[in-house]
Every structure is written in C-alpha cells, then in structure tokens.
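Trainee: For reference, the structure I am asking about is given below.
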Amino acid sequence: MGNSKSGALSKEILEELQLNTKFTEEELSSWYQSFLKECPSGRITRQEFQTIYSKFFPEADPKAYAQHVFRSFDANSDGTLDFKEYVIALHMTSAGKTNQKLEWAFSLYDVDGNGTISKNEVLEIVTAIFKMISPEDTKHLPEDENTPEKRAEKIWGFFGKKDDDKLTEKEFIEGTLANKEILRLIQFEPQKVKEKLKEKKL
C-alpha cells in the first residue's frame with residue numbers, strides 16, 4: 001500500500017493511521033523503524049505475525065487465533081500485511097471504536113469469507129480464543145460458558161438462530177450492540193497486547 005522502505009513513513013499513511021487509531025506520530029514512526037528492522041521487505045508474513053502474537057502469550061497457544069486475526073486483515077489475500085494493515089490489526093484487537101471493532105469481529109468470525117457466519121464458524125473462533133485462556137482462568141468461567149462448545153451455543157442462542165441458520169453482518173452488529181453479554185462473549189481483548197502497545201515494544 002505504498003509504504004516507503006527508505007526508513008520514513010509516508011505523510012499520507014501517517015495521517016491516515018493517526019486518524020484511524022489513537023497512536024501518535026512519534027509512536028507510529030518508532031514502530032515503523034522496528035517493523036522495518038524485523039521485516040526489511042516492508043511486509044509481514046502470517047508466520048511472523050504468529051510469532052509476534054506468541055510473545056504476548058508464552059503460557060498459551062495463540063497460533064490459531066493469530067492466524068484468524070491475520071486472515072481478517074489480509075485484505076488482498078496475498079499472505080502478507082504491510083505496515084498500515086499491521087498497525088490497524090493491532091489497534092483493532094486492543095482498542096478500536098465499537099462499530100469498527102464489530103465490523104472487524106464479523107470478518108474474524110466469517111472464516112470462509114462468504115458474507116455470513118455459521119454456528120460452526122463461531123465454534124472455530126471461540127475454540128481458538130479458548131487456547132489463549134489459561135487453565136486457571138478457565139476454572140473461573142461460568143458453568144454455561146466454560147468450554148468452546150458451551151460458549152458457542154450461548155452466543156448462537158442470544159441471536160435466536162437455529163443450528164443451520166446463517167448470521168448476516170447487519171444482524172451480528174445490531175444484535176451485539178443491543179446485548180452487552182454477546183459483546184463480552186465474542187471478543188477477546190488480550191491485556192498483554194494493550195500493555196505491549198503502551199510500552200511501545202511492538
């Protein structure tokens with residue numbers, strides 16, 4: 001997307017990222033230098049993205065979730081993210097405005113990219129999320145959502161869908177905005193990602 005490899009971030013991309021995220025010019029410029037050091041080509045691969053995510057969760061297995069996050073931001077499906085896509089991915093998974101976040105969450109759950117979500121797709125993402133929850137934390141989850149299957153069932157039940165029904169983006173966003181319980185169940189906001197962003201160690 002037109003990222004310069006000379007070591008300076010283009011003014012257009014800088015302005016766009018400042019507009020779409022809460023990051024400052026200094027933060028973005030600093031991350032860009034680090035990004036180029038790690039990825040001299042100016043692009044990050046699925047494997048590299050997975051490795052970065054793994055650093056946040058040394059005691060868990062974030063590979064599956066990281067792959068889904070990567071897929072949802074790889075807009076042109078070329079198997080890489082440029083700096084802009086990478087920063088937006090980190091922003092959306094750690095902060096993000098609710099509506100933007102829900103649009104992203106829909107694309108995360110729409111595993112096959114066909115514009116609707118099935119119950120099986122919900123289970124696939126929830127299973128990936130559970131791999132990042134420590135066994136200790138899992139013990140503290142309510143009885144009706146302490147396994148991926150139970151949580152997927154609970155989410156699907158909130159939307160009032162039959163097992164073989166599909167969920168559109170409009171239904172997903174409206175349903176989630178109307179019910180904070182769904183919002184809590186569908187998202188996973190890694191606190192460690194937020195902490196790393198604050199430390200500017202990405």
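Note: Cβ is positioned from N, Cα and C throughout, glycine not excepted.
None of the noted substitutions appears here; every position holds its original residue.
What Swiss-Prot shows for this protein is this:
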- Pro40 to Ala: Reduces calcium binding affinity (MUTAGEN)
- 61-96: domain 'EF-hand 2' (DOMAIN)
- Asp74, Asn76, Asp78, Thr80, Glu85: Ca(2+) 1 binding site (BINDING)
- Glu85 to Gln: Abolishes binding of calcium to EF-hand 2 domain. Abolishes calcium-dependent inhibition of GRK1 (MUTAGEN)
- 97-132: domain 'EF-hand 3' (DOMAIN)
- Asp110, Asp112, Asn114, Thr116, Glu121: Ca(2+) 2 binding site (BINDING)
- Lys192 to Ala: Reduces interaction with GRK1. Reduces inhibition of GRK1 activity (MUTAGEN)
- Val193 to Gly: Reduces interaction with GRK1 (MUTAGEN)
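So where do these features actually land, and what's packed around them?
Mentor: In the three-state DSSP scheme, Pro40 (mutagenesis position) is classed as coil.
Under DSSP, Asp74 (Ca(2+) 1 binding site) is assigned to coil, being neither helix nor strand in the three-state scheme.
In the three-state DSSP reading, Glu85 (mutagenesis position) counts as helix.
Residues 57, 60-65, 67-69, 71-72, 138, 147-149, 151-152, 155-156, 161, 163-169, 172-173, 176-177, 183, 186-188, 190 of the same chain lie 6 or more positions beyond the ends of the domain 'EF-hand 3' (97-132) yet place their CB under 8 Å from a CB of it.
Long-range Cβ proximity for Asp110 (Ca(2+) 2 binding site), meaning a same-chain Cβ under 8 A and a gap of 6 or more residues, is found for Thr116, Ile117, Glu121, Glu169.
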Trainee: Quick one: give me the count of other CB atoms within 10 A of the CB of Glu121 (Ca(2+) 2 binding site).
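Mentor: Taking every protein chain into account, the count is 20.
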Trainee: Given the recorded Ca(2+) 2 site (Asp110, Asp112, Asn114, Thr116, Glu121), which additional residues of the same chain have their Cβ within 8 Å of the Cβ centre, ordered by sequence?
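Mentor: Other same-chain residues near the Ca(2+) 2 site: Tyr109, Val111, Gly113, Gly115, Ile117, Ser118, Lys166.
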Trainee: Please report how many Å separate the Cα atom of Glu85 (mutagenesis position) from that of Asp78 (Ca(2+) 1 binding site), as a whole number.
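Mentor: It is 12 Å, counting Cα to Cα.
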